[in-house]
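Q: Submitted below is the structure of interest, expressed as structure tokens.
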Amino acid sequence: MRQNYDDRKIVKQYREIARQIVKKEGLYKNMEQAELCEQTNFWREKFKTKPMTDRDKINIFALAREAASRIIGLDAVVVQLIGALVLGDGKVAEMKTGEGKTLMSLFVMFIEVMRGNRVHLVTANEYLARRDREEIGQVLEYLGVSVALNESGLDIAQKKAIYTADVIYGTASEFGFDYLRDNMVRQKEDKVQSGLDFVLIDEADSILIDEARTPLLISDRKEEDLSLYHTANKLVKKMMKDDYEMEEHKRFVWLNDAGIEKAQKFWGVESLYSAEAQSELRITMLLMRAHFLMHKDKDYVVLDDEVLIIDPHTGRALPGRRFNDGLHQAIEAKEGVEVKEESRTLATITIQNYFRMYKKISGMTGTAKTEEEEFRQIYNMDVVVIPTNLRVNREDMQDDIFYTKKEKGRAIVYEVSWRYEKGQPTLIGTSSIKSNEWISGLLDAAGIPHQVLNAKNHAQEAEIIAKAGKRGMVTLATNMAGRGTDIKLDPDVHKLGGLAVIGTERHESRRIDLQLMGRSGRRGDPGFSKFMISLEDDLLEQFESKSWEKLSAKLKRKAPRDGKPVNSRKIHAVVVDAQKRLEGANYDIRKDLLSYDEVIDLQRKMVYKERDLLLERNKLGVSSEKILREVAEYSFIHPSDIPEEELEIYYSRQKELLGGTKFPISFDQVTLMEPREVVEEIVSWHKKERNKFPAETIAAIEREVYLNLMDQMWVMHLDAMVQLREGIHLRAYGQQDPLVMYQKEGAQLFEKFQADYHFYFAHALLELDPDGLIQG
């Protein structure tokens with residue numbers, strides 16, 4: 001993307017500072033390593049008591065620049081230093097691929113460590129985390145900064161050691177899961193993650209935007225009747241288009257009146273929306289989503305009788321990840337593979353809410369400007385476009401638009417064939433495995449050798465990308481296209497025009513298109529890019545516009561079918577409009593996810609704060625007597641103050657509180673006593689029993705029981721919130737705002753959760769036996 005006025009103003013301001021850093025080249029040239037480490041210690045100490053000035057920044061950057069020159073032989077250029085200064089301001093730096101973001105990261109991490117902050121560097125996958133830790137980590141270590149790699153599968157001792165480092169490399173999911181696991185431990189000493197000071201996110205658009213739709217979940221197996229999925233599958237397979245309505249770009253499908261009648265008859269229920277039919281309704285809707293909204297080889301792939309999610313933005317399969325809330329089971333039933341048990345959520349957080357907990361956040365990527373509004377609205381981060389060190393020498397052509405996919409396919413083969421014959425390497429980008437395999441078949445038929453990269457063979461990704469710049473190489477890839485890895489050109493390829501990139505479809509996001517184009521023309525290399533699309537592509541097929549439908553019909557009816565592309569400004573405008581609308585729809589989905597998660601986020605913070613206090617104090621924050629009194633007063637009210645229809649519930653609660661406990665007064669006697677008298681008897685008896693224990697023993701017992709009950713009830717509460725979220729759209733569609741209903745009913749569920757674990761804690765207090773143990 002081009003710079004706007006604000007970008008140019010910021011870049012101009014920092015260009016002068018960057019030039020001064022370069023001028024300091026000789027400042028540390030003659031120092032030994034020990035002397036450089038002394039400088040590091042000097043700056044660390046200084047900023048414990050004093051603020052950092054621009055002059056300080058210049059000297060610190062110059063120190064890191066000298067170390068990088070010695071250890072990895074790279075001298076940071078002015079634009080890399082500008083980018084690092086932008087990152088230091090808590091912004092997103094958009095820097096073209098191949099311009100040296102990895103080296104740029106060194107400077108902002110080093111300066112944040114000098115400020116006294118712990119730094120987390122987040123990458124898209126563990127391979128990149130390991131690679132960057134080895135390359136830049138050695139420079140930081142040369143300067144006396146400790147560096148660690150946060151990997152999955154480590155034990156608590158190993159994790160604790162990692163989190164003592166100044167700089168930690170890892171993936172978003174691993175840092176997020178460490179946070180969730182920390183809030184499930186039973187002892188303070190088992191927590192591993194230290195403070196969330198500063199995070200630098202590589203491929204920020206991928207992590208903060210693309211991955212934001214999938215929350216992080218820690219779960220276990222949930223018992224349920226899996227046969228319902230197979231039964232519902234039979235119903236949905238028989239459904240006709242007249243039975244349901246659908247908005248595919250919003251990922252929403254629902255039954256119309258005919259469909260409701262058919263489903264009620266199938267399940268044998270009077271009303272599908274009655275409380276008794278909630279399971280049947282839920283699973284029917286899940287199977288409808290699986291059949292009508294989730295597409296094989298686009299949203300998921302079936303490998304070795306297992307359904308694997310495909311990341312829509314990279315094209316990679318995601319082993320171990322499952323769609324939540326029963327959707328994965330529905331897809332398994334649809335595909336006729338084993339339906340595995342649904343998981344029960346133990347802890348969850350969205351990527352958005354995890355990273356918003358950091359005191360400071362920065363990001364770097366090759367494509368972010370198109371999503372600046374989202375970065376600003378959700379993360380309070382501006383996007384600044386960093387100029388390239390060398391002029392981009394890639395020729396970007398206007399789209400070729402064809403009437404049909406068949407015509408497009410023929411044109412792609414012709415385009416690739418003549419480039420192949422002259423030896424120019426070509427990268428063909430597709431948006432799905434299905435389209436990837438279709439183009440591959442056309443190339444095979446034309447006798448053009450090529451290598452294929454998609455979710456089915458992602459294990460060979462590094463090897464395939466390494467060969468993509470060789471003379472005469474044709475590479476066919478889904479969106480992944482080796483992001484994070486350079487395509488290096490053979491020396492004799494430059495004179496052939498560099499790497500040619502052919503896009504076979506416009507994606508839902510312009511950003512993904514820019515990423516594909518950015519594979520070519522790196523670091524001043526020559527290159528070429530062009531999109532070859534058709535009126536039958538998914539982007540236009542799902543674009544809902546009456547004016548477009550008329551134009552499309554007119555073009556298909558009147559235009560000559562000679563296989564040549566259509567040059568129409570109107571069609572180009574429609575493509576851009578369709579992308580913008582879908583970007584807006586996807587942004588709304590992510591905002592919607594965040595809005596719903598903010599309800600849980602507030603509740604989660606309250607629960608985790610109470611847990612932390614329990615672990616810190618090693619005893620209850622309030623007296624057990626106070627909790628017992630509140631529960632008893634709530635449970636024992638004069639019958640005349642209770643509505644007649646609630647009397648049965650009232651007596652049941654009393655029986656549940658006292659039943660099976662050591663409380664010496666029988667329930668028959670209790671019913672003859674005044675409520676206030678019962679409360680005082682309960683509290684005084686508990687006080688007498690409690691005093692029989694050593695103070696430390698009873699405090700430990702109460703803490704353990706309270707923590708255990710709170711954790712158990714929290715899991716049940718999360719499950720209830722999931723059920724509420726699923727049902728709220730079904731009940732509210734076309735009526736009241738579902739988010740408002742969710743907020744209101746979610747707050748009521750949270751109050752119930754708090755009341756429940758206090759109630760069962762009070763019950764446990766009345767189970768204290770003479771030996772100091774709690775029964776049950």
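Cβ coordinates are placed from backbone N, Cα and C, and glycine is handled just like the others.
As listed in Swiss-Prot for this protein:
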VARIANT   E32 to D  In strain: SLCC7509 and SLCC7510
BINDING   Q80, G98, E99, G100, K101, T102, D486  ATP binding site
VARIANT   E407 to G  In strain: SLCC7510
VARIANT   A553 to T  In strain: SLCC7509
VARIANT   I627 to F  In strain: SLCC7510
VARIANT   E674 to D  In strain: SLCC7509
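Can you walk me through where each of these features ends up in the structure?
A: Within the same chain, no residue at least 6 positions away in sequence has its Cβ under 8 Å from that of E32 (variant position).
The Cβ neighbour count for G98 (ATP binding site), using a 10 Å radius over every protein chain in view, is 20. DSSP gives G98 (ATP binding site) a coil state; it is part of no helix or strand.
Counting every protein chain shown, the Cβ of E407 (variant position) has 20 other Cβ atoms within 10 Å.
When other Cβ atoms within 10 Å of the Cβ of A553 (variant position) are tallied across all protein chains shown, the result is 10.
Note: I627 (variant position) has non-local neighbours L620, H758, F761, A762, L765, i.e. same-chain residues 6+ apart with C-beta under 8 A of its own C-beta. I627 (variant position) falls within a helix when secondary structure is assigned with DSSP.
Here E674 (variant position) comes close to H638: these same-chain residues lie at least six apart in sequence, with C-beta atoms under 8 angstroms from its C-beta.
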Q: Between the binding-site residues E99, D486, where is the Cβ count within 10 Å the lowest?
A: D486
Q: Would you mind listing, in sequence order, the residues at least six apart from K101 (ATP binding site) in the same chain with a Cβ closer than 8 Å to its Cβ?
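A: For K101 (ATP binding site), the qualifying residues are G83, A93, M95, D202, M364, T365, G366.
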Q: Using the centroid of the Cβ atoms of Q80, G98, E99, G100, K101, T102, D486 as reference, list every other same-chain residue with Cβ within 8 Å of it (recorded ATP site), in sequence order.
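A: Neighbours found: M95, T97, L103, M104.
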Q: What is the biggest Cα to Cα gap, in Å, among Q80, G98, E99, G100, K101, T102, D486, the residues listed as binding ATP?
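A: Between the outermost Cα atoms of Q80, G98, E99, G100, K101, T102, D486, the distance is 17 Å.
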Q: Cα-Cα, whole number of Å: Q80 (ATP binding site) versus A553 (variant position)?
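A: So the Cα of A553 (variant position) lies 50 Å away from that of Q80 (ATP binding site).
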Q: Give me the long-range Cβ neighbours of T102 (ATP binding site): same chain, 6+ apart, Cβ under 8 Å, in sequence order.
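A: D132, E135, I136, D202 - these are the non-local Cβ neighbours of T102 (ATP binding site), listed in sequence order.
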Q: Between E99 (ATP binding site) and E407 (variant position), how far is it from one CA atom to the other, in Å?
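A: Distance (Cα to Cα, whole Å): 37 Å.
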Q: Have a look at the recorded positions G98, G100, E407, D486 and say which one has the shortest Cα distance to A553 (variant position).
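A: Of all the candidates listed, E407 is nearest in space.
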